[in-house]
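Below is one structure, written out as structure tokens; the observations come after it.
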Amino acid sequence: MASDEGKLFVGGLSFDTNEQALEQVFSKYGQISEVVVVKDRETQRSRGFGFVTFENIDDAKDAMMAMNGKSVDGRQIRVDQAGKSSDNRSRGYRGGSAGGRGFFRGGRSRGRGFSRGGGDRGYGGGRFESRSGGYGGSRDYYASRSQGGSYGYRSSGGSYRDSYDSYATHNE
């Protein structure tokens, strides 16, 4: 991970900007170990962003502060730490998995609704859950409901126990 510390994401590039142009602009801030302009796999045209990796993290920080918002080949560029940018993206994905937690809560209330014979109550819980669950949570919830409802939930619990028991036997 230490090798990515001096790596900068450079976005908003002109499609005409190449590695040499980026290196020329950024090299005044310090020793550069790598410059990559990301290209489309089929057309080999620039996709409008790239990465500049500095040998020294302090040089990278100086370059980021100085170059963010500046113009290169007629386009205003955005410069950010490469690691920070991908952290934000992965945090977004993890946030999407909150739908899984929503399903678990929905599963419990559905069980309660089922034992009282209140199918509508379970459905209402689903609607409330989808509102609080946020993105994609409702889709997961309804897809899971359609795959067997409470019985599916219980039987998967049984199969988990079965596989656990067989695992324990093999272990001894």
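Placed from the backbone N, Cα and C atoms, the Cβ positions cover glycine too.
What you see is a predicted model, and the numbers here were worked out from it, not measured in a lab.
Taken from Swiss-Prot, the feature domain 'RRM' covers 6-84.
Among the sequence features in Swiss-Prot, the mutagenesis site ARG91 to Lys is noted as follows: Inhibits translational repression.
Under its mutagenesis entries, Swiss-Prot includes ARG94 to Lys with the note: Inhibits stress granules localization and translational repression.
Annotation of the mutagenesis experiment ARG101 to Lys in Swiss-Prot: Inhibits translational repression.
Annotation of the published mutagenesis ARG105 to Lys in Swiss-Prot: Inhibits stress granules localization and translational repression; the original residue is retained in the structure shown.
According to Swiss-Prot, the mutagenesis experiment ARG108 to Lys carries the annotation: Inhibits translational repression.
Swiss-Prot lists ARG116 to Lys among its mutagenesis entries, and the accompanying note reads: Inhibits stress granules localization and translational repression.
Within the domain 'RRM' (6-84), the DSSP-based counts of helix, strand and coil residues read 25 helix, 30 strand, 24 coil. Across all of the domain 'RRM' (6-84), the predicted model scores a mean pLDDT of 96.
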